[in-house]
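Listed in Swiss-Prot for this protein:
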type: BINDING; residues: T77, S78, S79, G111, I131, P138, V139, L140; note: S-adenosyl-L-methionine binding site
type: MUTAGEN; residues: Y14 to S; note: No change in activity
type: MUTAGEN; residues: R21 to A; note: Loss of activity
type: MUTAGEN; residues: K45 to E; note: Decrease in activity
type: MUTAGEN; residues: S47 to L; note: Decrease in activity
type: MUTAGEN; residues: K49 to G; note: No change in activity
type: MUTAGEN; residues: Y137 to F; note: Strong decrease in activity
Amino acid sequence: MTIRLVIVEPEGAYNLGFIARLVKNFLIDEFYVVNPKCDINEAIKFSAKGSEVIEKMMKITNNFDDAIRDVDLKIATSSIADIKGDLLRKSIRPIDLERLIKDKKVAFIFGRESVGLTREEIAKSDFLLFIPANPEYPVLNLSHAVGIVLYELWRNRDNKVPTVSSEPIKLIDDYSKKITDILVNKEATKSMYLVLKRVLIKGIEDNEEAMTIVRILRKIYVRLAKKENESDKLL
């Protein structure tokens, strides 16, 4: 398992410093910061032993897509989740992570202190992670939220769970997109695709199940594509 931590436009130097320390605490593999809005030198003052993380390990980019490239799964985080009728906000919990990320390269994405991640940024992710808290005050400090997630990853790192390789996951992603492109009107395609992909991937226990799902999706796609081509010829 390889973990990449992505922080988008951090606004507080203290939070960035505390997060750098957490990166060292929990042996995170990669640390990306997108378009930081705070003073990096100021952040170093808050990082203690994590100063070398900022100075040597942290990668700064101005492009969100660059920060989430070349990973198997992208997991966004938000304190706003499971809003009725909002498919984009359907979430998973920290307890779901163990099985989903085993033996994969995963990016965990945290947003701005003020407004979090945009809907566009969440839509580019595979899952939305929500940390349950007091419903009347669910918003956690950025560095605290990062700490909770990284602790969960550390706690489960040596547990033996069935693994699903990245290749069938990519195929499920691909066929889910192709099927929804055919079946659903363009306005609803993105939401339906995300829901289909999330439900399928979340429910898979091992590679055998994953490949069974891939075969089913492939057959569905081939039949749908054939019917669509036949319909086009009649026009």
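For all residues, glycine too, the Cβ spot is worked out from N, Cα and C.
Original residues throughout; no substitutions modelled.
A map of Swiss-Prot features onto the structure.
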residue : record                               : CB count, 10 Å
R21     : mutagenesis position                 : 19
K49     : mutagenesis position                 : 10
T77     : S-adenosyl-L-methionine binding site : 26
S78     : S-adenosyl-L-methionine binding site : 23
S79     : S-adenosyl-L-methionine binding site : 14
G111    : S-adenosyl-L-methionine binding site : 23
I131    : S-adenosyl-L-methionine binding site : 18
P138    : S-adenosyl-L-methionine binding site : 14
V139    : S-adenosyl-L-methionine binding site : 13
L140    : S-adenosyl-L-methionine binding site : 15
Check: same-chain CB within 8 A of S-adenosyl-L-methionine site center, minus T77, S78, S79, G111, I131, P138, V139, L140: I80, G116, F130, A145
Cβ contacts of Y14 (mutagenesis position) (under 8 Å, same chain, 6 or more positions away): A43, F46, S143
Integer Å distance between the CA atoms belonging to R21 (mutagenesis position) and K49 (mutagenesis position): 6
Top Cα neighbour of S79 (S-adenosyl-L-methionine binding site) in the set of mutagenesis positions R21, K45, S47, Y137: Y137
Minimum Cα separation from I131 (S-adenosyl-L-methionine binding site), reported as the residue among mutagenesis positions R21, K45, S47, Y137 that achieves it: Y137
For K45 (mutagenesis position), the number of other Cβ atoms found within 10 Å of its own Cβ: 12
Whole-number Å value for how far S47 (mutagenesis position) lies from T77 (S-adenosyl-L-methionine binding site) (Cα to Cα): 23
R21 (mutagenesis position) and V139 (S-adenosyl-L-methionine binding site), Cα-Cα, nearest whole angstrom: 22
